[in-house]
Amino acid sequence: MSSSPVNVKKLKVSELKEELKKRRLSDKGLKAELMERLQAALDDEEAGGRPAMEPGNGSLDLGGDSAGRSGAGLEQEAAAGGDEEEEEEEEEEEGISALDGDQMELGEENGAAGAADSGPMEEEEAASEDENGDDQGFQEGEDELGDEEEGAGDENGHGEQQPQPPATQQQQPQQQRGAAKEAAGKSSGPTSLFAVTVAPPGARQGQQQAGGKKKAEGGGGGGRPGAPAAGDGKTEQKGGDKKRGVKRPREDHGRGYFEYIEENKYSRAKSPQPPVEEEDEHFDDTVVCLDTYNCDLHFKISRDRLSASSLTMESFAFLWAGGRASYGVSKGKVCFEMKVTEKIPVRHLYTKDIDIHEVRIGWSLTTSGMLLGEEEFSYGYSLKGIKTCNCETEDYGEKFDENDVITCFANFESDEVELSYAKNGQDLGVAFKISKEVLAGRPLFPHVLCHNCAVEFNFGQKEKPYFPIPEEYTFIQNVPLEDRVRGPKGPEEKKDCEVVMMIGLPGAGKTTWVTKHAAENPGKYNILGTNTIMDKMMVAGFKKQMADTGKLNTLLQRAPQCLGKFIEIAARKKRNFILDQTNVSAAAQRRKMCLFAGFQRKAVVVCPKDEDYKQRTQKKAEVEGKDLPEHAVLKMKGNFTLPEVAECFDEITYVELQKEEAQKLLEQYKEESKKALPPEKKQNTGSKKSNKNKSGKNQFNRGGGHRGRGGFNMRGGNFRGGAPGNRGGYNRRGNMPQRGGGGGGSGGIGYPYPRAPVFPGRGSYSNRGNYNRGGMPNRGNYNQNFRGRGNNRGYKNQSQGYNQWQQGQFWGQKPWSQHYHQGYY
């Protein structure tokens, strides 16, 4: 770690953001990412001959006693500090981020002895940031980097950092700043999201041991800043290894781990309201345009259906989005034009050595997937000057950029079908030749694939093309209707749409069933699962870049988060869907299915025999590696609930064990889970807080009553200048207007002091989230009283905000606020 006086590991999230703002760096992201970014900035300041910010210059002074405080102590101090309102808010947020003890258990399992105290706290805090952050869950980056650096930090057993002589703080050699930073070739500036190469655990440990030997042999010149003399080097190095331990890196967490974490959010969320119906648009079906049915859910198409872009908010910036035109052709000489109108900025991603903007344009069959160039009979020309088909790439033509126009030609009249391109009117030659026998008369459809870019099409609707085309070619819109082939159409009514929810433990065989069922019904279903999200992230070239920078784990972490938003979008589309997730808890089943009101809602339960399940999980672990901790599987077994037809399903199918046999097996699983796992922590209802002179939030009125805030015998009997009644008592502060509100009765139990009227109350008859705070206009609606202050921090707001799809911030990506109507998504 750095020798800077700012101990990054001891800072809270608010302090990390403050330090980053002072250095004009972004303060968005998870706690571990903020730590990494700040540490990199401090290292660069030292390497550049500029001392890190001193405490006297505005930096936080964490030396002395404050450096020795544990993370739990800091949280307690934060909860106790500030005024009374901030105290209650922090207590509420601690209750929200509890995660039923799951994050704590995961941290204890994955941490080493030296990091056992800090790991669970940080993972819980990171989960709280992700759910209740200021940016509504808009948090990008990888927290695994912060965990690894923390596990490798120079700490003793109590989390204290050894004091270092100021004179040695400027002597850290550049080669000791970390092999990861050298591999990225970075000499100055903040660390980017993808710029650090993560070494395997064995290599990391070997580097630490080799570094220890060099320090011991090389004396003070090459040693760690603040280290003892050369004679004590070996002793301290050995002691440091024992105290520090080896923390399990986050790369060991596979896809199942992040699915498990995301699934847990449903157990603490409120049931969402059904989404707003999609507007029925009357559109001329004979016009060639972008097809709103044959496109990705996150492919945002304009009202006129002639321009589009990929969604770039939150983790969607990692995804590629594609779409096809509504008509294809199989004869003649046909063309269309595509213009790159914008490379959409994605400032919430800190990227380097990664291409985050890309466009592929070309042709494909209607049976091909949306990832242009990744399958057979899918032909694309890339913005990078590369042609792609069936994942095979080859240099072609030249690169193109914003405001360039690409004309795509298809010649079906030659001996072989020829696909060629032109850039800004300049012919680039033939890119692909397809055998007519192999193509077998099947039509080719215009197809585009975008990655954080916006495009515009001319299928022939413009009076004048962007650039002149050869006389023998015709725009596809001008081809006679009988010579065009219409792409597949979706259901016309929502009652004709079908949603199938898979239910089963990880590795039970759900994806196998989905693959088989989709193959039996080609083109019918859109599969919503982590695998499909990963496919849209890991397009061949992008996957290689991510692998080179060691950030594939970032995609695994973001995929389940994107999937939740995909489900919300899907509920507004008239399509058929399969939800390929575990969905074992009744809460997850109910909250997802209530979004699809009006659909034919079906459940498919995959529950094999216990012996078969063990064999399948063992086989999966051998092939893919174990990606889910054992205790997480046990908890899912304990939460496994079979669906009921009367609740939210119209039809339930049991693939292997039938309902009676499956129910017996689940009872066995629940007993196994109960014996193996510790008792779950009860959710904080506020009743225990009363013994500590704390307010009973969400139980009684804020202005008084038995446990009211500031009421009799609360907060040490502090009556704050008034009679021994509640906070809104009669003669409080010299007959000033009463602050408390509520119904009838006395201000405090047993005291005959009248209360204030209901409507001017600061928090009326019920809790803080009820009715009003300072008058009838609501700060929080009447029913939003579950997690305090009326903000409804449940599933359908803030980080999981359903309403954000209907509000302005979703459409704040200029210039799309002028081109797209808000009701579309």
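Cβ from N, Cα, C; glycine included.
Copied from Swiss-Prot, the annotated features are:
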{"type": "DOMAIN", "residues": "8-42", "note": "domain 'SAP'"}
{"type": "MUTAGEN", "residues": "SER59 to Glu", "note": "Increases mitotic chromosome misalignment and chromosome segregation defects and decreases time required to progress through mitosis"}
{"type": "MUTAGEN", "residues": "SER59 to Ala", "note": "No change in interaction with AURKA, PLK1 and TPX2. Increases mitotic chromosome misalignment and chromosome segregation defects and time required to progress through mitosis"}
{"type": "DOMAIN", "residues": "267-464", "note": "domain 'B30.2/SPRY'"}
{"type": "BINDING", "residues": "GLY504, LEU505, PRO506, GLY507, ALA508, GLY509, LYS510, THR511", "note": "ATP binding site"}
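In the structure shown, the C-beta of GLY507 has more C-beta neighbours within 10 angstroms than that of any other entry among the binding-site residues GLY507, GLY509.
In the three-state DSSP scheme, GLY509 (ATP binding site) is classed as coil. Around the Cβ of LYS510 (ATP binding site), a 10 Å sphere holds 24 further Cβ atoms from the protein chains shown.
Cβ-based crowding with a 10 Å cutoff singles out ALA508 as the top-ranked of the binding-site residues LEU505, ALA508. Within 10 Å of the C-beta atom of THR511 (ATP binding site) sit 18 other C-beta atoms, taking all shown protein chains into account.
All protein chains considered, the CB of GLY504 (ATP binding site) has 25 other CB atoms within 10 Å. Listed in chain order, the extra residues whose Cβ falls within 8 Å of the Cβ center of the ATP site residues GLY504, LEU505, PRO506, GLY507, ALA508, GLY509, LYS510, THR511 are MET502, THR582, VAL606, ARG616. Counting residue by residue with DSSP, the domain 'SAP' (8-42) contains 25 helix, 0 strand, 10 coil.
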